[in-house]
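J.: This is the structure, below, for whatever I ask next.
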Amino acid sequence: MTRNKFIPNKFSIISFSVLLFAISSSQAIEVNAMNEHYTESDIKRNHKTEKNKTEKEKFKDSINNLVKTEFTNETLDKIQQTQDLLKKIPKDVLEIYSELGGEIYFTDIDLVEHKELQDLSEEEKNSMNSRGEKVPFASRFVFEKKRETPKLIINIKDYAINSEQSKEVYYEIGKGISLDIISKDKSLDPEFLNLIKSLSDDSDSSDLLFSQKFKEKLELNNKSIDINFIKENLTEFQHAFSLAFSYYFAPDHRTVLELYAPDMFEYMNKLEKGGFEKISESLKKEGVEKDRIDVLKGEKALKASGLVPEHADAFKKIARELNTYILFRPVNKLATNLIKSGVATKGLNVHGKSSDWGPVAGYIPFDQDLSKKHGQQLAVEKGNLENKKSITEHEGEIGKIPLKLDHLRIEELKENGIILKGKKEIDNGKKYYLLESNNQVYEFRISDENNEVQYKTKEGKITVLGEKFNWRNIEVMAKNVEGVLKPLTADYDLFALAPSLTEIKKQIPQKEWDKVVNTPNSLEKQKGVTNLLIKYGIERKPDSTKGTLSNWQKQMLDRLNEAVKYTGYTGGDVVNHGTEQDNEEFPEKDNEIFIINPEGEFILTKNWEMTGRFIEKNITGKDYLYYFNRSYNKIAPGNKAYIEWTDPITKAKINTIPTSAEFIKNLSSIRRSSNVGVYKDSGDKDEFAKKESVKKIAGYLSDYYNSANHIFSQEKKRKISIFRGIQAYNEIENVLKSKQIAPEYKNYFQYLKERITNQVQLLLTHQKSNIEFKLLYKQLNFTENETDNFEVFQKIIDEK
């Protein structure tokens with residue numbers, strides 16, 4: 001069996017003559033003249049050579065992006081014959097196909113069994129071939145699946161000896177690109193439209209390119225082609241284009257098109273000489289527009305963020321200095337001026353929710369029925385318990401105080417339509433002003449004497465907890481700042497911090513770094529760098545007051561808080577805990593994220609998808625350290641939220657392979673439910689830690705998901721992850737083959753093996769490697785030492 005390898009050749013082969021100078025004593029040629037002539041020729045030759053290299057590289061890139069090979073027993077000759085079909089069409093056609101999101105499969109699997117064709121409808125299976133015939137699907141050797149993105153499946157054959165079959169392949173390729181050229185969403189090319197009209201007047205041309213059904217429709221419509229006729233007969237227009245495409249590019253059929261449909265031949269000739277390139281460029285431009293990230297920038301972004309402008313200006317200096325992206329969750333805009341005035345912000349020791357209505361808006365009411373959870377019995381009960389718990393457990397640090405509103409705050413709430421200042425009333429000789437809101441349960445008033453706000457239940461109304469009461473002070477949660485209890489409002493929640501890798505490297509002691517980088521063994525060096533980045537950049541530890549953070553994240557929080565205090569803020573800290581990246585218990589999904597980039601620019605994304613795309617384009621796609629919340633794409637253990645997040649690199653759900661901790665947790669869960677260990681007759685409670693295979697798998701999974709791999713170059717930075725994934729796969733294979741494994745675990749390990757296969761294949765594809773995962777696995781020898789095996793692995797990947 002030949003080695004399963006797809007080797008792209010040149011798109012076109014240009015013959016070059018090398019000038020040979022035969023200089024003899026009888027030739028009267030000046031040396032300088034000869035040198036001048038040689039230099040000019042050499043420049044031209046080198047220019048052509050470079051151009052040829054560029055064409056070859058472009059063709060190779062087009063192939064790598066498009067073609068997937070699937071075969072087990074075909075010869076390299078047949079693969080080459082199949083590949084040669086693509087060499088006969090311009091690279092721009094392949095680029096059009098690529099821009100449409102298309103894929104091409106070379107396979108020796110029968111089309112009826114191919115995975116990409118299992119969801120075809122009967123109508124799709126009976127689509128026309130190039131002769132306008134509906135043939136049995138089982139007899140197809142090439143098929144174009146038309147959905148949102150085209151997929152072309154081609155059986156590996158010796159197409160060089162069968163011109164009809166090669167023409168059929170070109171017809172199906174033509175169908176793929178016709179999805180864009182002739183689309184219901186686009187205006188038909190006027191030149192092509194006029195061409196169809198002229199072809200309908202020529203019997204030879206129409207007989208060659210139109211189906212009988214289409215010719216009859218044209219006759220019934222008096223050969224009048226308007227927008228409605230095009231929409232009703234889109235498939236027929238696409239068929240005519242695809243058929244002309246096949247005649248033009250199938251070498252043995254080109255003269256037929258030139259003889260019987262010369263106008264169409266000329267049209268195809270124009271496309272080949274520049275038309276396809278224009279279409280490709282147009283699609284690329286559309287792709288840029290489609291991928292454009294819709295954001296607010298500058299002052300608009302800042303205003304929409306809710307951050308105090310002076311604080312944001314202080315933060316951007318830090319972002320510049322530390323070459324770090326600082327991402328914030330949106331701040332309650334009713335809290336912005338409170339923070340600016342010196343109101344304290346809540347940390348992790350207060351779990352009550354803030355309010356977004358009535359006079360308490362922006363604060364955290366002790367009575368949670370005044371919060372944004374108003375009217376929700378369970379949430380109010382839980383919030384009230386949380387507030388009481390905070391005061392009890394953090395006595396002296398957390399308390400409650402009466403709510404006071406000054407004139408400026410009342411005016412701000414009035415401007416936002418939250419309250420209205422109503423009529424004056426006298427109660428026990430004291431003057432109050434009613435504060436009107438849209439609430440149906442409570443009435444509010446403010447004391448003219450001390451600005452304290454009170455509330456009571458309206459006549460005939462009861463609270464969600466079944467209470468009814470007269471005027472009482474509204475109390476809000478407060479924090480002790482330098483001996484004074486200050487009311488609390490929402491803090492600045494960090495969504496993420498993404499420092500440059502050079503900043504993380506500064507955290508590593510120079511002696512430790514030098515010891516690792518001077519290691520001669522490349523794999524050991526990469527492992528060493530990875531371990532240093534884990535230790536100093538990624539390793540995070542729980543903190544009782546700030547949540548889960550790494551050392552550099554703690555330093556960043558200190559820098560941010562000091563910068564705010566320098567602006568004159570007197571409320572203590574404004575950033576009180578770690579990022580949303582580590583909020584795995586109670587994750588939250590925000591439509592808007594405020595970003596300060598390392599250039600000090602303000603940016604606000606407008607939806608969750610745009611946030612992901614921004615991170616992909618500007619952070620994970622460059623040399624910045626970033627990791628995702630591991631609770632995404634699963635039910636969070638705390639608030640039971642399900643938040644979907646797609647990995648910008650692999651385009652896959654990020655939890656497709658478990659982490660080391662999740663792997664052990666899954667095994668423990670099976671053990672608890674079955675009361676059986678991984679291995680038969682195992683009564684050892686600590687077997688997970690002692691069994692070598694389980695330890696190895698856990699270690700490989702830990703290395704696989706290590707964000708520190710981003711320290712390496714773009715070309716190599718995913719290689720370690722791929723290699724670790726393959727190592728985990730191999731160890732799982734060993735476990736499954738073992739006769740000692742308990743049957744209760746077999747399904748889990750099989751499932752895990754499939755997950756690894758799928759995700760590693762995605763990484764291979766992103767690496768632009770043409771090799772299939774299982775084929776790569778077979779070429780590695782796991783009985784060799786790890787370093788030698790890794791070198792073999794790198795060589796295979798680089799060749800592909």
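Counting begins at 1 with the first residue displayed.
Keep in mind that glycine also has a Cβ here, set from the backbone N, Cα and C atoms.
Original residues only: the substitutions mentioned are not part of this model.
According to Swiss-Prot, the record shows the following:
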ACT_SITE  His351  active site, proton acceptor
BINDING   Asp491, Asp493, His577  Mg(2+) binding site
BINDING   Thr548, His577, Gly578, Thr579  3',5'-cyclic AMP binding site
DOMAIN    60-273  domain 'ATLF-like'
MUTAGEN   Val169 to Ala  No effect
MUTAGEN   Gly174 to Ala  No effect
MUTAGEN   Lys346 to Gln  Loss of activity due to inability to bind the substrate
MUTAGEN   Lys353 to Met, Arg or Ala  Loss of activity
MUTAGEN   Glu436 to Gln  Decreases activity
MUTAGEN   Glu443 to Gln  Decreases activity
MUTAGEN   Asp491 to Asn  Great decrease in activity
MUTAGEN   Leu523 to Ala  Little effect on activation by calmodulin
MUTAGEN   Val529 to Ala  Little effect on activation by calmodulin
MUTAGEN   Asn639 to Ala  Decreases catalysis rate
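Where in this structure would I find these features, and how exposed are they?
T.: In the three-state DSSP scheme, His351 (active site, proton acceptor) falls into the coil class. The number of other Cβ atoms within 10 Å of the Cβ belonging to His351 (active site, proton acceptor), over all protein chains shown, comes to 16.
In the three-state DSSP classification, His577 (Mg(2+) binding site) falls within coil. Within 10 Å of the C-beta of His577 (Mg(2+) binding site) we count 22 further C-beta atoms, all protein chains included.
Under the DSSP three-state reduction, Thr548 (3',5'-cyclic AMP binding site) is assigned to strand. Listed in sequence order, Arg540, Lys541, Pro542, Gly578, Asp582 are the same-chain residues six or more apart from Thr548 (3',5'-cyclic AMP binding site) with CB atoms under 8 A from its CB.
Counting Cβ atoms from all protein chains shown, Val169 (mutagenesis position) has 24 others lying within 10 Å of its own Cβ.
Counting every protein chain shown, the number of other Cβ atoms lying within 10 Å of the Cβ of Gly174 (mutagenesis position) is 27.
Lys346 (mutagenesis position) falls outside any helix or strand according to DSSP and counts as coil. Shown in sequence order, Ile364, Met477, Lys479, Leu488, Thr489, Ala490, Asp491, Asn576 are the residues of the chain, 6+ apart in sequence, with a C-beta less than 8 angstroms from the C-beta of Lys346 (mutagenesis position).
Take the CB of Lys353 (mutagenesis position) and look out to 10 A: across all protein chains shown you find 21 other CB atoms.
All protein chains shown were included, and the count of other CB atoms within 10 Å of the CB of Glu436 (mutagenesis position) stands at 15.
Sequence-distant neighbours of Glu443 (mutagenesis position) (same chain, 6+ residues apart, CB-CB distance under 8 A): Leu434, Tyr455, Lys456, Thr457, Lys458.
In the three-state DSSP reading, Asp491 (mutagenesis position) counts as coil.
According to its DSSP assignment, Val529 (mutagenesis position) is helical.
Every protein chain considered, the tally of other Cβ atoms within 10 Å of the Cβ of Asn639 (mutagenesis position) stands at 12.
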J.: Name the one residue among Gly174, Lys353, Glu436, Val529 whose Cα is closest in three-dimensional space to that of His577 (Mg(2+) binding site); these are the mutagenesis positions.
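T.: Out of the listed candidates, the nearest Cα belongs to Lys353.
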J.: Let me know how many other Cβ atoms fall within 10 Å of the Cβ of Gly578 (3',5'-cyclic AMP binding site).
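T.: Counting Cβ neighbours of Gly578 (3',5'-cyclic AMP binding site) within 10 Å gives 24.
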J.: For the domain 'ATLF-like' (60-273), provide the mean pLDDT of the predicted model.
T.: 77
J.: May I ask which residues of the same chain, at least 6 positions away in sequence, place their Cβ under 8 angstroms from the Cβ of Asp493 (Mg(2+) binding site)?
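T.: Listed in sequence order: Phe328, Arg329, Val331, His577, Glu580.
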J.: In the same chain, outside Thr548, His577, Gly578, Thr579, whose C-beta lies within 8 angstroms of the Cβ mean position for the 3',5'-cyclic AMP site?
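T.: Surrounding the site, in chain order, are Leu494, Arg540, Lys546, Gly547, Leu549, Gln553, Glu580, Gln581, Asp582, Asn583.
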J.: Closest of the recorded positions to Val529 (mutagenesis position), Cα to Cα, picking from Gly174, His351, Lys353?
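T.: Smallest Cα separation from Val529 (mutagenesis position) among Gly174, His351, Lys353: His351.
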J.: Radius 10 Å, atoms counted are CB only; among the recorded positions Asp491, Val529, Thr579, which position scores highest?
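T.: The residue with the most neighbouring Cβ atoms within 10 Å is Thr579.
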J.: Fill in the CA-CA distance, His351 (active site, proton acceptor) to Asn639 (mutagenesis position), as an integer in Å.
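T.: Computed Cα spacing between His351 (active site, proton acceptor) and Asn639 (mutagenesis position) is 13 Å.
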J.: Would you mind reading off the Cα separation of Asn639 (mutagenesis position) from Glu436 (mutagenesis position), to the nearest angstrom?
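T.: So the Cα of Glu436 (mutagenesis position) lies 34 Å away from that of Asn639 (mutagenesis position).
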J.: What three-state secondary structure does DSSP assign to Gly174 (mutagenesis position)?
T.: helix
